[in-house]
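Database features (Swiss-Prot):
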type	residues	note
MUTAGEN	Gly2 to Ala	No effect on membrane association
DOMAIN	253-411	domain 'FCP1 homology'
MUTAGEN	Asp263 to Glu	Low residual phosphatase activity. Loss of stress response functions
MUTAGEN	Asp265 to Glu	Low residual phosphatase activity. Loss of stress response functions
Amino acid sequence: MGFISSILCCSSETTQSNSNSAYRQQQSSSLNKNRSVKHSNTKSRTRGVHQTNSPPSKTNSAATFSSTERSTGKSGISTNDNEKKKPSSPTAAVTATTTNNMTKVEKRISKDDLYEEKYEVDEDEEIDDEDNRRSRGIVQEKGDAVKDTSRQKKQQQQQQQQSQPQPQPQSQSQSQSQSQSQQRGPTVQVSSDHLIQDMNLSRVSSSSQASETSNDADDEDDEDEEYIDLTLLQQGQYHAPGYNTLLPPQDESTKGKKCLILDLDETLVHSSFKYLRSADFVLSVEIDDQVHNVYVIKRPGVEEFLERVGKLFEVVVFTASVSRYGDPLLDILDTDKVIHHRLFREACYNYEGNYIKNLSQIGRPLSDIIILDNSPASYIFHPQHAIPISSWFSDTHDNELLDIIPLLEDLSVKTSLDVGKILDVTI
């Protein structure tokens, strides 16, 4: 008995070892299958391709399970019963769960795709609806516009028909005369449209004539409003004693000479209240009960210029400065007494706040008056009588006064010509 039992024990151990090795091989194979399935699933998800992996066959697991049962001694259970029952091994459970998860993921993906397709279809339908509405609105607008134009045309036709004179019933004498004219031959007939056109033309011509007359009247009113008699003096404006002009009549020494009007500041001299090292002389001027020093610089060539023009013209210094400054300055500047007259700010014409030198009030013919000034605003009323000159401040190389002398000499010789016409062409 001891020998047999030992043999039986050995056989049972060998059978158990064989069954254990078979069980381990089964587990390793199932794990490898699960790994391959998971790897394939990840690839299909990344590529966006939905692959349907068939679950592992239950027959193999059932066959392996039956073989293990047979080895352990449970041979009474058939393979069909094992297929119906759930496997009790952990590998089979893992495979079942993976297959279930795969099917759920596929269902979810398919549902999402359906939702996206439905959403795209809804958007397309909404866009089509908007296009249809717009097209309907455009068609309606066009139809309304056509209706409006047709109504307007009908109204115009009705108005034309109403405006046309209605034919009056003809008398018997008129009908007889028409029949006689038809027997005699064709006559020229004038349609009502031509008559209406003629009437309209006559109305237009009459209205245009009326508008022209009204425009002429308006122009005359504007001219009356804009016209200013520059020869009239303003209230408080300076004038020569006993005369309504700025200057008295010419005396024997200036008869037959043209009148040359010269500006003072920045034309003949430059003066400043600030200290000037190069000042030719200094004036003491009283302003608001205070004495101020005025530093004066002579323009280069001013003495020679005054000497030359004093022999050719009636020289008048016309400045917008006050007399209490201008008089002492001219006393120093005009040592040879070549300046015949002096006019200051009170002799200027006040036009919109500006001091204008009105040449019409000088008391000399405009054809004989020349003005030399650095400010165009001063001679704005008579620009054709001006000789422009640049403003001078301290340039020691300036020669404009001497350069103008030849032009002035030519103008002084031509006594019979209008100075304004000559200067308007040459300058």
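Every residue gets a Cβ built from N, Cα and C, even glycine.
Although substitutions are noted, the structure shown does not include any of them.
Cβ neighbour count for Asp265 (mutagenesis position): 19 (other Cβ atoms within 10 Å of its Cβ, all protein chains included). Close to Asp263 (mutagenesis position) in the fold, though at least 6 residues off in sequence, lie Val317, Phe318, Thr319, Ile371, Leu372, Asp373, Asn374, Ser375, Ser378, each with a CB less than 8 Å from its CB. In the three-state DSSP assignment, the secondary structure recorded for Asp265 (mutagenesis position) is strand.
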